[in-house]
Amino acid sequence: MGPAEAGRRGAASPVPPPLVRVAPSLFLGSARAAGAEEQLARAGVTLCVNVSRQQPGPRAPGVAELRVPVFDDPAEDLLAHLEPTCAAMEAAVRAGGACLVYCKNGRSRSAAVCTAYLMRHRGLSLAKAFQMVKSARPVAEPNPGFWSQLQKYEEALQAQSCLQGEPPALGLGPEA
């Protein structure tokens, strides 16, 4: 389903909840979720990944923020941020916390980062990782530029699996 169909479908269906559970310790949502202190506490969220340049950070005490400063624009370089962002998310999970990844609408940027995390730290293919994200949040639809970058990230992760302990060569620009 393309962005146009998703938009029409989203208009006909109720507004999605501010945050949804994608996997154990991984939540995806809109900017409203960062302000939902009770829900963040119930979910055990200790790290909010704010995938935006303009949305406010979390207001809940004890919740750290990692800002990934990108607009929802296919030309934005999200790929350069994926490896450090996924590493920070995994560190929060290993420390016993949970992560909320959000952007303005919880649709493109945050869905792309959740998909990348599932690929990097759960060993899923791009197709399987995105299926998990889409099942949890049906409005999820990374823009075409982010989807292309997720494909490059998957290729880098596949190449890395042959070289144990080597991080993928990322962040070298759009050609990476």
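Including glycine, each Cβ sits where the backbone N, Cα and C put it.
At each noted site, the model still has the original residue.
As the structure is a computational prediction, the values presented were derived from the model and not from experiment.
As recorded in Swiss-Prot:
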DOMAIN    17-159  domain 'Tyrosine-protein phosphatase'
MUTAGEN   Y102 to H  Decreases the already low catalytic activity
MUTAGEN   C103 to S  Loss of catalytic activity
ACT_SITE  C103  active site, phosphocysteine intermediate
MUTAGEN   N105 to A  Increases activity with phosphotyrosine; when associated with V-107
MUTAGEN   R107 to V  Increases activity with phosphotyrosine; when associated with A-105
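Features recorded in Swiss-Prot, as mapped to the structure shown.
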residue : record               : CB count, 10 Å
Y102    : mutagenesis position : 28
C103    : mutagenesis position : 26
N105    : mutagenesis position : 21
R107    : mutagenesis position : 23
Tally of residues which DSSP labels helix, strand or coil - the domain 'Tyrosine-protein phosphatase' (17-159): 68 helix, 26 strand, 49 coil
